[in-house]
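Now, the feature entries from Swiss-Prot:
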type: DOMAIN; residues: 39-306; note: domain 'CN hydrolase'
type: MUTAGEN; residues: E79 to A; note: Abolishes enzyme activity
type: ACT_SITE; residues: E79; note: active site, proton acceptor
type: MUTAGEN; residues: K178 to A; note: Abolishes enzyme activity
type: ACT_SITE; residues: K178; note: active site, proton donor
type: ACT_SITE; residues: C211; note: active site, nucleophile
Amino acid sequence: MTTQLPAYVAILLFYVSRASCQDTFTAAVYEHAAILPNATLTPVSREEALALMNRNLDILEGAITSAADQGAHIIVTPEDAIYGWNFNRDSLYPYLEDIPDPEVNWIPCNNRNRFGQTPVQERLSCLAKNNSIYVVANIGDKKPCDTSDPQCPPDGRYQYNTDVVFDSQGKLVARYHKQNLFMGENQFNVPKEPEIVTFNTTFGSFGIFTCFDILFHDPAVTLVKDFHVDTIVFPTAWMNVLPHLSAVEFHSAWAMGMRVNFLASNIHYPSKKMTGSGIYAPNSSRAFHYDMKTEEGKLLLSQLDSHPSHSAVVNWTSYASSIEALSSGNKEFKGTVFFDEFTFVKLTGVAGNYTVCQKDLCCHLSYKMSENIPNEVYALGAFDGLHTVEGRYYLQICTLLKCKTTNLNTCGDSAETASTRFEMFSLSGTFGTQYVFPEVLLSENQLAPGEFQVSTDGRLFSLKPTSGPVLTVTLFGRLYEKDWASNASSGLTAQARIIMLIVIAPIVCSLSW
């Protein structure tokens with residue numbers, strides 16, 4: 001015979017559990033200037049590898065301690081923060097540890113060597129325990145295999161780019177193997193199936209993924225759509241790509257588009273355009289850092305709602321499909337944005353209404369500039385196609401952007417500064433997806449928190465005049481279901497393919513990704 005829990009006991013337990021939960025929490029992210037290994041593909045000894053990792057951990061320890069002293073409940077550190085990059089499979093191996101499944105119920109700080117030599121995990125565990133703070137870190141996992149596994153690599157092991165989470169008692173509570181490896185990241189293996197990793201705290205439910213994962217459906221969208229996490233923790237080593245994929249720009253837009261908190265911790269390496277960390281709420285950025293001028297790390301802290309209220313679902317095509325095309329009479333022209341061919345129309349005058357279309361996507365813009373600055377040109381652009389450079393992903397993008405120069409051929413080139421402020425803007429598009437990420441980026445890679453919002457009918461519009469000159473106002477849409485559709489044509493031009501080999505390949509080789 002089964003027994004049921006008395007109703008009054010169940011109700012009591014419910015209220016006790018609610019009382020033990022926090023409505024808000026303090027989050028920290030640390031942008032780390034990693035100490036890198038020597039540029040050699042010859043494996044070093046385990047002792048040399050540990051020496052380098054401990055130098056980086058010494059710096060991370062300072063950030064973790066400082067965050068805890070300021071009341072942080074959780075801190076996120078970057079991808080590659082502990083050992084850097086410049087590896088092949090063999091040269092990475094001395095830096096790896098066997099990271100067990102968190103179900104083993106293990107506090108490495110209390111039970112050393114339970115799973116072999118694991119000094120990095122032990123140190124991270126002790127940092128979490130001794131400071132009573134959740135610690136999110138990125139390290140490398142190794143898993144032996146043999147011929148009984150038909151997918152076993154020739155060297156007899158799997159190597160994974162891995163995120164780990166230790167709770168405030170030092171317990172290993174999450175392990176995530178990166179699914180979407182960046183081009184050239186061949187020192188690692190892809191897990192056989194995408195891993196959906198969550199962990200629960202008294203200040204909300206969390207999901208975790210890494211860097212390039214953010215551009216794909218799994219695990220990123222699944223964590224929010226199906227597992228309903230409150231907050232994403234995001235270790236990354238992100239190279240900024242303007243105009244649409246600057247770290248602070250895109251990560252804050254993803255938080256707003258998916259309506260979750262987002263804790264992004266980036267490597268600080270300005271010579272490779274790697275900077276940009278932030279703490280983002282669904283309605284606005286709370287703290288962010290972008291610094292191309294110094295070589296120093298940066299700790300950010302901010303308070304967030306543990307369970308952010310979910311705003312109304314946006315119908316991204318509602319407004320745009322209800323209005324007629326806003327004919328400007330201006331001639332359309334083509335321009336390349338990160339190797340994709342956009343259709344543009346030049347903005348003329350201090351105010352106006354414009355429409356530009358490509359394939360199934362029509363973009364509508366209404367705007368008013370604070371003043372017309374003669375040596376600056378802005379354009380409205382549309383792209384509806386498959387991006388195939390460093391990855392394969394289908395995009396629909398509506399963008400108002402500053403051209404690099406007054407030459408229209410530079411519309412879409414990377415522009416980092418501007419002088420034109422806008423009194424108002426309203427941007428919308430006939431998107432074929434519910435996954436649209438709203439971006440507003442000001443001059444010198446600054447965000448505009450509290451200056452814009454998205455309406456339920458799909459308009460990205462200003463709430464006040466911009467506080468700084470505008471680089472871009474963008475609706476960045478992803479059609480995940482078309483990433484591998486046979487009829488999806490690439491937006492990459494033949495000229496862009498040549499440029500890709502010239503520009504992208506050396507960067508990848510220099511990072512050994």
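From the backbone N, Cα and C atoms, a Cβ is placed for every residue, glycine too.
If you look for the noted substitutions, you won't find them, since the model keeps the original residues.
K178 (mutagenesis position) falls within neither a helix nor a strand when secondary structure is assigned with DSSP, and so counts as coil. For C211 (active site, nucleophile), the Cβ neighbour count at a 10 Å cut-off comes to 27, with all displayed protein chains included. According to DSSP, C211 (active site, nucleophile) is assigned to a helical segment.
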